[in-house]
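**Q** Quick paste from Swiss-Prot:
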- CYS36 to Arg: Loss of suppression of PTGS. Produces chlorosis and mosaic symptoms (MUTAGEN)
- CYS38 to Asn: Loss of suppression of PTGS. Produces chlorosis and mosaic symptoms (MUTAGEN)
- CYS46 to Ile: Loss of suppression of PTGS. Produces chlorosis and mosaic symptoms (MUTAGEN)
- THR52 to Met: Produces local necrotic ringspots and systemic necrosis in N.benthamiana plants (MUTAGEN)
- HIS53 to Pro: Produced irregular necrotic lesions on inoculated leaves (MUTAGEN)
- HIS58 to Ser: Produces local necrotic ringspots and systemic necrosis in N.benthamiana plants (MUTAGEN)
- CYS59 to Ser: Produces local necrotic ringspots and systemic necrosis in N.benthamiana plants (MUTAGEN)
- TYR68 to Asp: Produced irregular necrotic lesions on inoculated leaves (MUTAGEN)
Amino acid sequence: MRSSSPSTGHSTQVPIKVQHRIAKKTTRRRRVDLPCGCSYFVALGCHNHGFTHRGTTHCSSIREWRVYLDGQKSPVFQDNQTPRETISEEPRHNHNTSPIQLQPEESVGDTQMFSNLPNLDSFTSSDLAFLKSI
């Protein structure tokens, strides 16, 4: 039985202009290598957005695109500004380096919510019946 689909040997190749047009429409990204050895890709439309990696905050600014041309050594991009250092993460109110979260110690006695309640022994049987019906 013959296959109803056309053979791949008879298909025509996509013209190079069409391939280029398709490639231009895809999301363009740049690879950025970090000092720790990791790398990430940033889309051209996502510059000036930052993230934290291994305790260091990184920002993908326009100046960072010059990394792939060897930074300040590139003859194409010469500017006399000093490179900004990455911003290290400052201690914050919820920043804790310990993976264990301490819980408040349990105490014996009245809590603030129940301090105004009378002693449970002073409830009458009708009070207890009402509480059970709730």
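The backbone N, Cα and C atoms fix where each Cβ goes, glycine too.
The model shown is predicted, which means the values in this text are computed figures rather than measured ones.
Where in this structure would I find these features, and how exposed are they?
**A** Reduced to three states, the DSSP call for CYS36 (mutagenesis position) is coil.
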**Q** So if I draw a 10 Å sphere around the Cβ of CYS36 (mutagenesis position), how many other Cβ atoms end up inside it?
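**A** That number is 9.
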